[in-house]
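Taken verbatim from Swiss-Prot:
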type	residues	note
DOMAIN	4-102	domain 'PTS EIIA type-3'
MUTAGEN	HIS78 to Ser	Abolished activity
ACT_SITE	HIS78	active site, tele-phosphohistidine intermediate
BINDING	ASP81	Mg(2+) binding site
MUTAGEN	HIS82 to Ser	Reduced activity
Amino acid sequence: MNREEVQLLGFEIVAFAGDARSKFLEALTAAQAGDFAKADALIEEGNNCIAEAHRAQTSLLAKEAQGDDIAYSVTMMHGQDHLMTTILLKDLMKHLLEFYKRG
């Protein structure tokens, strides 16, 4: 896989992880306002974005596992960082929503 291909996957991961992060933060705002149906819908949208980011990540991992030489890319590293922090936010959202639901 050449550098450009790896960078494109990195940009995909950044974009999807960024969209997921935005959805999760919107969900938190909705929960703060007591609109849990909206929060749940936004979390589902965020989860779909995470799934797309994972799809891009998995395609890269599969190519490496098949023996392809993967070019180093700061863009890909940046994408991985975005994905990791967004997944952490997703995990924390579960606990935060419980606090808001309890009142």
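For all residues, glycine too, the Cβ spot is worked out from N, Cα and C.
Keep in mind the model is a prediction, meaning the values are calculated, not measured.
Comparing Cβ neighbour counts within 10 Å across the mutagenesis positions HIS78, HIS82, the minimum falls on HIS78. Predicted-model confidence for the domain 'PTS EIIA type-3' (4-102) is 95, expressed as mean pLDDT. A sphere of 10 angstroms centred on the C-beta of the residue listed as 'Mg(2+) binding site' encloses 13 other C-beta atoms. Under DSSP, residues within the domain 'PTS EIIA type-3' (4-102) fall into helix, strand and coil as 88 helix, 0 strand, 11 coil.
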